[in-house]
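Chemist: From Swiss-Prot, here are the annotated features:
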ACT_SITE  GLU138  active site, proton donor/acceptor
BINDING   110-115, 124-128, 136-138, 171-174, LYS178, GLN182  dCTP binding site
MUTAGEN   SER111 to Thr  30-fold decrease in kcat. Shows altered dTTP inhibition
MUTAGEN   SER111 to Cys  Loss of activity
MUTAGEN   ARG115 to Gln  Loss of activity
MUTAGEN   ARG115 to Ala  Loss of activity
MUTAGEN   GLU138 to Asp  140-fold decrease in kcat. Shows altered dTTP inhibition
Amino acid sequence: MRLCDRDIEAWLDEGRLSINPRPPVERINGATVDVRLGNKFRTFRGHTAAFIDLSGPKDEVSAALDRVMSDEIVLDEGEAFYLHPGELALAVTLESVTLPADLVGWLDGRSSLARLGLMVHVTAHRIDPGWSGCIVLEFYNSGKLPLALRPGMLIGALSFEPLSGPAVRPYNRREDAKYRNQQGAVASRIDKD
């Protein structure tokens, strides 16, 4: 059962759930909290790689990822990031979220953006118990026109679901947690699997 707005506010007030900066009450809806787009992005560079062998030797996968991913792009206030049709880009939420070991989060994109062809998360919309950091967004423009994305715009909504008990291996305590405490648009770390 997901938390309702009243319970989301109570968990925030009690410090069991942290969203920083804390959203105003107007952004806490029936069962969700609106999140905004941050100012950090990462894209695929122009490259000549025919493919990336995801199951190949880890050092080769790592080198291939380094060749095809851009450095982090940080926008100044008022600047726009343009996502063209058929392009994939990583971005980050403005808000940093910390979940306790007994709560899982879910990110959903906005329907109004999806109707323009913008996918906010390609597949990864679960936020694990024990997570702490900004949430990386996996943007894909499946529409026909470039989309201008500006930091601060509403980009999605988080919902929260209590677990039957605290996780024994929450994300923040796992040795293999590849994206622990991320604050930027961190590229794939599949080579760490």
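Yeah, the Cβs are placed from backbone N, Cα and C, and that goes for glycine too.
A quick note: this is a predicted structure, and the numbers were derived from the prediction, not measured.
Each of these features: where is it, how hidden is it, and who are its neighbours?
Modeler: For GLU138 (mutagenesis position), other Cβ atoms within 10 Å of its Cβ number 17. Classification of GLU138 (mutagenesis position) by DSSP places it within a strand.
DSSP assigns SER111 (mutagenesis position) to a helix in the three-state reduction. Long-range Cβ neighbours of SER111 (mutagenesis position) (same chain, at least 6 residues apart, Cβ-Cβ under 8 Å): none.
Counting every protein chain shown, the Cβ of ARG115 (mutagenesis position) has 9 other Cβ atoms within 10 Å.
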Chemist: Work out the three-state DSSP category of ILE127 (dCTP binding site).
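Modeler: The residue in question, ILE127 (dCTP binding site), is strand (DSSP, three-state).
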Chemist: Count, for each of the binding-site residues ALA124, ILE127, the other C-beta atoms lying within 10 angstroms of its own C-beta, and report the residue with the smallest count.
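Modeler: It is ALA124 that, of the binding-site residues ALA124, ILE127, has the fewest other Cβ atoms within 10 Å.
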Chemist: When DSSP states are folded down to helix, strand and coil, where does ASN172 (dCTP binding site) land?
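Modeler: Reduced to three states, the DSSP call for ASN172 (dCTP binding site) is helix.
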